[in-house]
Amino acid sequence: MTRMNIVRCRRRHKILENLEEENLGPSCSSTTSTTAATEALGTTTEDMRLKQQRSSSRATEHDIVDGNHHDDEHITMRRLRLVKNSRTRRRTTPDSSMDCYEENPPSQKTSINYSWISKKSSMTSLMLLLLFAFVQPCASIVEKRCGPIDIRNRPWDIKPQWSKLGDPNEKDLAGQRMVNCTVVEGSLTISFVLKHKTKAQEEMHRSLQPRYSQDEFITFPHLREITGTLLVFETEGLVDLRKIFPNLRVIGGRSLIQHYALIIYRNPDLEIGLDKLSVIRNGGVRIIDNRKLCYTKTIDWKHLITSSINDVVVDNAAEYAVTETGLMCPRGACEEDKGESKCHYLEEKNQEQGVERVQSCWSNTTCQKSCAYDRLLPTKEIGPGCDANGDRCHDQCVGGCERVNDATACHACKNVYHKGKCIEKCDAHLYLLLQRRCVTREQCLQLNPVLSNKTVPIKATAGLCSDKCPDGYQINPDDHRECRKCVGKCEIVCEINHVIDTFPKAQAIRLCNIIDGNLTIEIRGKQDSGMASELKDIFANIHTITGYLLVRQSSPFISLNMFRNLRRIEAKSLFRNLYAITVFENPNLKKLFDSTTDLTLDRGTVSIANNKMLCFKYIKQLMSKLNIPLDPIDQSEGTNGEKAICEDMAINVSITAVNADSVFFSWPSFNITDIDQRKFLGYELFFKEVPRIDENMTIEEDRSACVDSWQSVFKQYYETSNGEPTPDIFMDIGPRERIRPNTLYAYYVATQMVLHAGAKNGVSKIGFVRTSYYTPDPPTLALAQVDSDAIHITWEAPLQPNGDLTHYTIMWRENEVSPYEEAEKFCTDASTPANRQHTKDPKETIVADKPVDIPSSRTVAPTLLTMMGHEDQQKTCAATPGCCSCSAIEESSEQNKKKRPDPMSAIESSAFENKLLDEVLMPRDTMRVRRSIEDANRVSEELEKAENLGKAPKTLGGKKPLIHISKKKPSSSSTTSTPAPTIASMYALTRKPTTVPGTRIRLYEIYEPLPGSWAINVSALALDNSYVIRNLKHYTLYAISLSACQNMTVPGASCSISHRAGALKRTKHITDIDKVLNETIEWRFMNNSQQVNVTWDPPTEVNGGIFGYVVKLKSKVDGSIVMTRCVGAKRGYSTRNQGVLFQNLADGRYFVSVTATSVHGAGPEAESSDPIVVMTPGFFTVEIILGMLLVFLILMSIAGCIIYYYIQVRYGKKVKALSDFMQLNPEYCVDNKYNADDWELRQDDVVLGQQCGEGSFGKVYLGTGNNVVSLMGDRFGPCAIKINVDDPASTENLNYLMEANIMKNFKTNFIVKLYGVISTVQPAMVVMEMMDLGNLRDYLRSKREDEVFNETDCNFFDIIPRDKFHEWAAQICDGMAYLESLKFCHRDLAARNCMINRDETVKIGDFGMARDLFYHDYYKPSGKRMMPVRWMSPESLKDGKFDSKSDVWSFGVVLYEMVTLGAQPYIGLSNDEVLNYIGMARKVIKKPECCENYWYKVMKMCWRYSPRDRPTFLQLVHLLAAEASPEFRDLSFVLTDNQMILDDSEALDLDDIDDTDMNDQVVEVAPDVENVEVQSDSERRNTDSIPLKQFKTIPPINATTSHSTISIDETPMKAKQREGSLDEEYALMNHSGGPSDAEVRTYAGDGDYVERDVRENDVPTRRNTGASTSSYTGGGPYCLTNRGGSNERGAGFGEAVRLTDGVGSGHLNDDDYVEKEISSMDTRRSTGASSSSYGVPQTNWSGNRGATYYTSKAQQAATAAAAAAAALQQQQNGGRGDRLTQLPGTGHLQSTRGGQDGDYIETEPKNYRNNGSPSRNGNSRDIFNGRSAFGENEHLIEDNEHHPLV
């Protein structure tokens, strides 16, 4: 092995060791392929090298923003993680999901055979084998969890948490610089990372203590999910969150700060950059006061938030700091997105263009990615997300995935995580921890959670692992580590006496029913935050408050409907000693309690005030319901409903004209006919500048007693000369009001009048208008960085844009001489390359623009200087008593830049900051939100003022407004429409802007206004006002100019006057760019070897232009220059076609160098890669070499023939044997198509008859062969023809023909013979042996209808002789033994697939699912096919493994079908329950009724759970052959030619089979009621039916006896025993009556797979059809035979009699019965009445719902009297009459409570009409307005006057 290979191997080995030390994930103990491992190592090594290069590059160019670095680093990190996961292993956590050995234990490692390694093999092969044995990435995404993380004070300092999960295996993260968590279970906080505490300390230590840098912060490269809150607060030096959390996908929000899940607050240097974040599952977003943080409002936060708690509070603080920091947040596209499919887009309203689509950006280079599956339409619920290609992830994913359709590749789980996979819910034996993952009970109880620095007991109850109890449970007072189930409904009492001012506090009382104390709610937030909908559920459980209810300042509340269950306020304490309910200062409250709420107050009154949207009529409704008189002080009509539209008179205002500095309004005059006209003063027009159109703006916004943001103009009312009012009113605002161009104004009109009786006010809605454009000021041009092919220019926006600046026009042109002039004199003596100097540039200049004066005829908006000059004129204030001194103008210019703060916003911000500091300094609990919340009874001064009800300040209409002057420069326009300049010299521009890759600039079309010059329109959305002119020539002088233009689609728009800013600038040169590429230098000999022509390609990019080239010919020996040629790059000269010529060269070795000279100077020297060899030709010519190659090829051909002959001699026989085997096993050579062979028949060989059957995979027809002989020599006439019903090209059709292929290999007596295949027609036909009697299952079921058969007598062998039964079982076993000998697995052995011919011989058929097992012990199918679940073994159900032993299991099920005459296996169970019954519970079918122990032992042998414990078919044939006929022995495959003899050790012994549950129970003389075991109501099963054989109908006793009455046979019956096992719980599986009447099994095509039609008279009805006498009238004799009951002691109820002769079964909702329509004469199907109750006129019925018909009242009375006498005899049984328990086996349970029936529940109270109704099932037809339905909760007998005994 070479030294280089050794070095490479050692290097790879070192990489693996390093990866193992980093401990990123577990390893798997299986091998991987050579290619995969090599690629993984190669990729890792290459990525590490690239990463080092990038790091070195960033060290030198750290000031350049690299937008692609993050993606490259992420890809590298992901590849490293894959290799690390495949090599390393971490320790086991309580959740075993971290261990990859869960499914591949270490003891089962794949062994490697090294015997083939020869001694000559190098060490490389051995190392590769060892490498492949250990490198195997896990199939699932491994989860590594961390608890809550708090980084504080220093970037690397992780503080210990007070609140922990208490995981004993939790790892301490202190001191780590890189945390490898994938999930943080809790919140992650970065706070107070400040180098200096105060500004004085910062100034003092600025030079000694620089701020922290980005590289010092801890990184989380693998973190995908934070289950709590992400908080970044007061952190310096942190520039980009992308570098800290490069893969963060999901923020859970299970614990919130206030109601926010993402908080970024007061961070001076931060950029968000969380471009992978796709889901915020709960909570809102608050991002404020971050001075340099841009793009906060470009993200669609509402799209990320999936819950109704979606309050978003973000600002763009960088815009307010523009004059201080010089930073302006850019607008526009951040990534190129053709077709708008890659990025997400926001829709913003624009007055001129309507709705505008704006690209959502995280930064200037990264947009918010779009995924069609983040939300599921049309519900908009959370979706699974997308993978990297945009495809839909698995439904259990959230936030995206690595691979589609793979629940193990999710970034986060939608529901629950368990063992590396996302699942819907935990299994029954597991417990849900933290609402996200499953743990075992032992793992749960190991946890010791710490809440508030105190350990609390953990509990594992009802599938929940938590410190609190689940719903319906409460803490056990005797043991606080346990929960106990509540008796009835849990009543949770919460002792609170604090303010509910945050959403987490509200969540803490979600389960509370009784509030012990005062409930004060003060939740601030946006109305559209969705909190109101969440609070609706939070307060829904409260029904009692012991104190008072106070709702104040809660903006999310629209109504108080969330207290829908509030019934009582005890008011033990009163608010202000007066009020039990207080509601005030709720700005959005529109309604009070729901009209259905039945609320009572024990004492106190109600106070409702200052709710501006609450109409007074709702207050009156509430007071009327509470029976409390209205009080004008407590329920003030004047302070409620001020902003609501309760009663109003609207004024419709129209705009008649709009100019740049004026707006004209008009409206109809106000109707004053019904008021005192002398009191009407006039109209006042209010207006103010607004940033945007806000449909929700109100008149009261931005107003106080001192400062009013609205300006106003008053117009006095005058009557006309005739005394009539003016029909229309006209007003305008103009230069005197300092109206500015292109400014949006809000306005409204209000009337002014003196208060008097009957006065009415008029007010208009708020409208919006934007003034017109005016010529903008010119921009100011500045120069920035210059590069070799680009010039970065910057400029300042016009001081007065006077319109929406849509774009800037940038023009540039070359100002350079042609290089061809210099090329003419390049090779002259005076211009040698050595003496050439660099070209000198003309002086670079900047042309200053002159300010443009606005014509004096127009009044413009005042500038800052003019406003300061008129300061004295502004010092005025409204004459309002108590008004504060006006300070709006006295404030400094810096303060004037900021908007006057809203008092309520200040209160909300203060509350948020207090809560934030509490959370940071006192971290909350991880397990849950604390129920004991700290007292928050603070009341601010603002709230104290608000609580002074009836003293709300009012604004006088005559007050003069103050004008707030903004001293900021106007911001650029946000318009994105394409301009069309009006300057004649400019060309038309394109309509749709594009985006420059890697920049923030949105561009329009580049055009060339003049020859040699270019221009481009740059969108004004680029708020940094800069542009990089790219694709410039290197080292070239350019002239640049700039102008600003407005939106040309708007009338009056224009560009700035032609005084454009200008500059001259030369681009930089590029070192070595003038070099000729070495590989392009070529040479060739000319006429002889002494003449060489050298050619090359010129440089593609040069520094300004090429003047010429210098070509040198050097000696290869000493490097001396032999010849030099100089050539100028003149016009028409070609270096490739012409080049230079060297002549008269001597023999030797030379190389060529070429030097290009550009405008900048001589470039580097380029040398040819191939040397020039000049020599005289020798012996080895081309002809000689070709002849030698020909001889070599001949010798190689001879050697190949020898090798071929040797292989044929040595290995020919083995290849032949393998070929023969593959012919016998065609499935090894399946090529997905059927090939016709000798079995092929012609279509006219058979005649197709009528259809005789249909199965899951096709139809069967009768056929007749036309004297045809099959390939096996069978001449056949009648035959069966199978035809597939699917598409001929489908996969099922191929499987159908493959079945025929399989049958070609079989030739035995007990397998259906194949006669041939007709594949030339569509659909194809398979011709088989005719089996006249059909399949075994249907044949057995047909025997049930035989009159000889009586199930109650167990006369099974009277129907099928015992020897015939043995014969059939032996024939099936012999056929399966034949398949077993051929290594074939049938996979679908069932009675339906066993066919019977006319001499009652059973043969095995239907090989559609058969598979070959020659090389494997079992067969595991792939794809999706129908499977016979009820005939499958446990290993087949769970693992999909099939072999001969699984067929043995199916044979046991076939025996069950035989002894039950074709009964459905596992009757009463669904397919999922069958899987649980067999695979999980490991149970088998209980012994059928009338089944002999011998056969049940054989069944149990076949149903052994372990496959190796089951017998083989060979053993079963020898066992059954002892009782079989001699004919069978003559035809048996096992007992004839093959002589497959068993050893003594292989013989079966039935005595070893357990006899449990096989012996018949002892029959008692009479049923004993006391022996019937009593069950609790919760343990009863309503599906417990009675076997049919226990009933026998007898003829009527006399003419008056009800035909519905049934009695017990004279034979004493066995008392039903209490079922105690899972087998006996499924009682329907124990009877031999066959399948239920309507068993629903939906799976595939026939009765065993899908729902089928059923026959009548099959199984008994449901047990609860009977009713006792005392169940209805308290022990009286009435209701003798209602609901199918009997009036005879000892007689049962109509359990076995069908409802109306098969019309309906009387069963509800269970799979055992089918609901069918019944005739109008029938009562409801659940009555269970006998068939004789119907079919007679509907007259003189004694009772409803199936009562027996009586011909007269006397007959009914006589029968009732007899029943009453029988009832008296039952008094010792608790007063019960004809009880259901008189019949053992009915499932009725006696009640321990005296006088009550255990089968029924009292639902009706006692009233004047009856004594109550314990029946739960309804009443007569006349209930429910005469409809035919019966009432579920009504009385059984309603009409008392018709009672015969009343």
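Just so you know, glycine gets a Cβ as well, placed from its N, Cα and C.
If you look for the noted substitutions, you won't find them, since the model keeps the original residues.
According to Swiss-Prot, the mutagenesis experiment Cys401 to Tyr carries the following note: Dauer formation; when associated with L-470. The number of other CB atoms found within 10 A of the CB of Cys401 (mutagenesis position), across every protein chain shown, is 28.
The DSSP secondary structure for Cys469 (mutagenesis position) is coil. The number of other CB atoms found within 10 A of the CB of Cys469 (mutagenesis position), across every protein chain shown, is 22. Quoted from Swiss-Prot, the note on the mutagenesis of Cys469 to Ser is: Dauer formation above 20 degrees Celsius.
Under mutagenesis, Swiss-Prot gives Pro470 to Leu with this note: Dauer formation; when associated with Y-401. Sequence-distant neighbours of Pro470 (mutagenesis position) (same chain, six or more apart, CB under 8 Å from its CB) are Thr461, Ala462, Gly463, Leu464, Cys483, listed in sequence order.
Where Swiss-Prot documents Gly547 to Ser as a mutagenesis experiment, the accompanying text is: In m596; increases the number of muscle membrane extensions during larval development. All chains included, 21 other C-beta atoms sit within 10 angstroms of the C-beta of Gly547 (mutagenesis position).
Quoting Swiss-Prot on the mutagenesis of Ser573 to Leu: In e1368; dauer formation above 25 degrees Celsius. Enhances dauer formation in a tatn-1 RNAi mutant background. Same-chain residues at least 6 positions away in sequence with a Cβ under 8 Å from that of Ser573 (mutagenesis position) are, in sequence order, Asn518, Gly547, Tyr548.
A strand conformation is recorded for Ala580 (mutagenesis position) in the three-state DSSP classification. Among the sequence features in Swiss-Prot, the mutagenesis site Ala580 to Thr is noted as follows: Dauer formation above 26 degrees Celsius.
One mutagenesis experiment catalogued in Swiss-Prot, Asp648 to Asn, is accompanied by this note: Dauer formation above 25 degrees Celsius.
For 969-1067, the entry in Swiss-Prot reads domain 'Fibronectin type-III 2', with the evidence type sequence analysis.
Recorded in Swiss-Prot as a mutagenesis result, Cys1045 to Tyr carries the remark: In m577; normal number of muscle membrane extensions.
Mean pLDDT across the domain 'Fibronectin type-III 3' (1077-1179) comes to 84 in this model. According to Swiss-Prot, the domain 'Fibronectin type-III 3' annotation covers 1077-1179.
Per Swiss-Prot, domain 'Protein kinase' is recorded for 1246-1528, and the stated evidence type is sequence analysis.
Every protein chain shown contributes to the tally, and the Cβ of Cys1252 (ATP binding site) ends up with 15 other Cβ atoms within 10 Å. According to Swiss-Prot, the ATP binding site annotation covers Cys1252, Gly1253, Glu1254, Gly1255, Ser1256, Phe1257, Gly1258, Lys1259, Val1260, Lys1282.
For Pro1434 to Leu, Swiss-Prot lists a mutagenesis experiment annotated as follows: In e1391; dauer formation above 20 degrees Celsius and increased lifespan. Increases the number of muscle membrane extensions during larval development. DSSP assigns Pro1434 (mutagenesis position) to a helix in the three-state reduction. Less than 8 angstroms from the CB of Pro1434 (mutagenesis position) sit Trp1449, Ile1478, Gly1479, Arg1482, Tyr1505, each of them six or more residues away in the same chain.
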Worksheet item: Minimum Cβ neighbour count within 10 Å among the recorded positions Ala580, Cys1045, Val1260: which residue?
Response: Val1260
Worksheet item: Can you tell me the three-state DSSP label for Gly1258 (ATP binding site)?
Response: coil
Item to complete: May I ask which of the recorded positions Cys401, Cys1252, Glu1254, Val1260 is closest to Cys1045 (mutagenesis position) if we compare their C-alpha atoms?
Response: Cys401
Item to complete: Indicate whether Ser573 (mutagenesis position) is helix, strand or coil by DSSP.
Response: coil
Discussion item. Looking at the mutagenesis positions listed here (Cys401, Cys469, Ala580), whose Cα lies nearest to that of Gly1258 (ATP binding site)?
Written reply: Cys401
Practice prompt. Give the distance between the Cα atoms of Cys1252 (ATP binding site) and Ala580 (mutagenesis position), rounded to the nearest whole Å.
Written response: 82
Worksheet item: What's the CA-CA gap between Glu1254 (ATP binding site) and Cys401 (mutagenesis position) in angstrom, rounded?
Response: 45
Discussion item. So if I draw a 10 Å sphere around the Cβ of Gly1258 (ATP binding site), how many other Cβ atoms end up inside it?
Written reply: 23
Discussion item. On a C-alpha basis, identify the one among Cys401, Cys469, Val1260 that is nearest to Ala580 (mutagenesis position); the candidates are the recorded positions.
Written reply: Cys469
Worksheet item: With every protein chain in view, how many other Cβ atoms are within 10 Å of the Cβ of Glu1254 (ATP binding site)?
Response: 12
Worksheet item: What's the CA to CA span in angstrom from Cys401 (mutagenesis position) over to Val1260 (ATP binding site)?
Response: 48
Discussion item. For the domain 'Fibronectin type-III 3' (1077-1179), how many residues does DSSP put in helix, in strand and in coil?
Written reply: 3 helix, 50 strand, 50 coil
Fill in: Spatial separation of Cys469 (mutagenesis position) from Val1260 (ATP binding site) - C-alpha basis, Å
61
